[in-house]
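Colleague: Heads up, here are the entries from Swiss-Prot:
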- S38 to F: In slac1-6; normal ozone-triggered rapid transient decrease (RTD) in stomatal conductance (MUTAGEN)
- S120 to F: In slac1-7; impaired ozonetriggered rapid transient decrease (RTD) in stomatal conductance (MUTAGEN)
- S146 to F: In slac1-8; impaired ozone-triggered rapid transient decrease (RTD) in stomatal conductance (MUTAGEN)
- F450 to A: Enhanced and constitutive anion transport activity. Impaired anion transport activity; when associated with D-194 (MUTAGEN)
- F450 to G or T: Enhanced and constitutive anion transport activity (MUTAGEN)
- F450 to L or V: Impaired anion transport activity (MUTAGEN)
- S456 to F: In slac1-1; reduced slow (S-type) anion channel currents, and increased water loss due to impaired stomatal closure (MUTAGEN)
Amino acid sequence: MERKQSNAHSTFADINEVEDEAEQELQQQENNNNKRFSGNRGPNRGKQRPFRGFSRQVSLETGFSVLNRESRERDDKKSLPRSGRSFGGFESGGIINGGDGRKTDFSMFRTKSTLSKQKSLLPSIIRERDIENSLRTEDGETKDDSINENVSAGRYFAALRGPELDEVKDNEDILLPKEEQWPFLLRFPIGCFGICLGLSSQAVLWLALAKSPATNFLHITPLINLVVWLFSLVVLVSVSFTYILKCIFYFEAVKREYFHPVRVNFFFAPWVVCMFLAISVPPMFSPNRKYLHPAIWCVFMGPYFFLELKIYGQWLSGGKRRLCKVANPSSHLSVVGNFVGAILASKVGWDEVAKFLWAVGFAHYLVVFVTLYQRLPTSEALPKELHPVYSMFIAAPSAASIAWNTIYGQFDGCSRTCFFIALFLYISLVARINFFTGFKFSVAWWSYTFPMTTASVATIKYAEAVPGYPSRALALTLSFISTAMVCVLFVSTLLHAFVWQTLFPNDLAIAITKRKLTREKKPFKRAYDLKRWTKQALAKKISAEKDFEAEEESHH
């Protein structure tokens, strides 16, 4: 059949069969990509996509339609479902996709000693070998590094969202199944020490209310301090015992929390709680003792000091965990302990040590405060909307005010300056009505109550230095607010734990992969490039139209 000739306004692109050598190169490239990204372990895995050759002329519009269709298909493959089951041939938790209905293996987060004992069994050796083979690509590299290797701080910011970095982004995958309930120890976060922070700070508050001359008209009995102190001690022992079990059986998960930019600050919390309990010890336990034993300060402040040397060194030396990169409101936990330690050092009679800790804490508080206040582009953890995490801003200046008063014995200008800074920040936060609304409850919220309690204690000290009805009213108001918030959180915790049973959901933040599993195919030169010939055809069409118009003008 004869083919009609096209006029000057209709341009066609002549697409011929690709030569044998070029076709083999294209098929080899496509075959390699299929092996790399395919997750099926079946007889169809080795099948190649049929090569499409054209031996006829197609219009430019057809070329564009084919190009758009292939672009849509390529975009559809860029996102991974956040189910923990999107590895190629790799089921969640290290189970090969065999369809035999086996339960998820959580041994990847166990301690190395426990995991090595499991590997001594023959079935486990075979399973681990299959996992390694399923994760290995053609060139010998793995899709994701070992679970035992540390996750970078940038990876947490890239894979997680929220002010506490505890929510996985939609386009990210996790190592464990989201639908299945994980073991309790894996779901028990370091943030549970926030409960101890809130309760132990209440013990300090009620001791101050019972002993302060500014509130003696209330005739508050010291028994309240005793009850709160004992309850705080029981909660601290329970939480510490549970987390020690997690360290024993799931140490790899603990390492994940330590390298988390937000949760690393909660490793300071147990020692701050212990110092709070030492400061607020009931009078009936030491009625005639002016100073505490120095060993108490050494036991509680020693681990805190060595941990802050590690963290402050990372801030100072730069790198991936420099302060402008990982700064978040929870970073105040790594600062406020210096002021609490200064108070305890003064209680044991070491005034010079107390002054040293106060100076270190205040210097780093200024750095953290300025870094967060500037909202640097690299500080990704600071939420734009109001969140209870903002209450951490008032913790350090309040504690600094109390520490200065304890060291020097008077509420002078420096102590009042810190107190007024904390008071202004407190008012600026309380002025917002929706302070605790619209956010998912978390046990980490408990740690946000102790700054309010610390501000209340600082206000009581201020009322002692500046007696009067306004100062007393302010002290009672802030004390009532902090106690009410602790009661509300206590009731909410009981409801989530025993009624709704949602207090400890799956801790998705520790199950992220070391690097993103979504990979884009590397561009390579193809003998037949649809995009290239489409552009060339468009250029030829424009050139032909210009020649045709020029030819018509010459005829006229």
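From the backbone N, Cα and C atoms, a Cβ is placed for every residue, glycine too.
Heads up, this one's the original sequence, none of the swaps are in it.
For each listed feature, how buried is it and what is near it?
Modeller: Secondary structure at F450 (mutagenesis position), as computed by DSSP, is helix.
Counting only residues at least six positions away in the same chain, the Cβ atoms of L197, G198, S200, S201, A395 sit under 8 Å from the Cβ of F450 (mutagenesis position).
Around the Cβ of S456 (mutagenesis position), a 10 Å sphere holds 27 further Cβ atoms from the protein chains shown.
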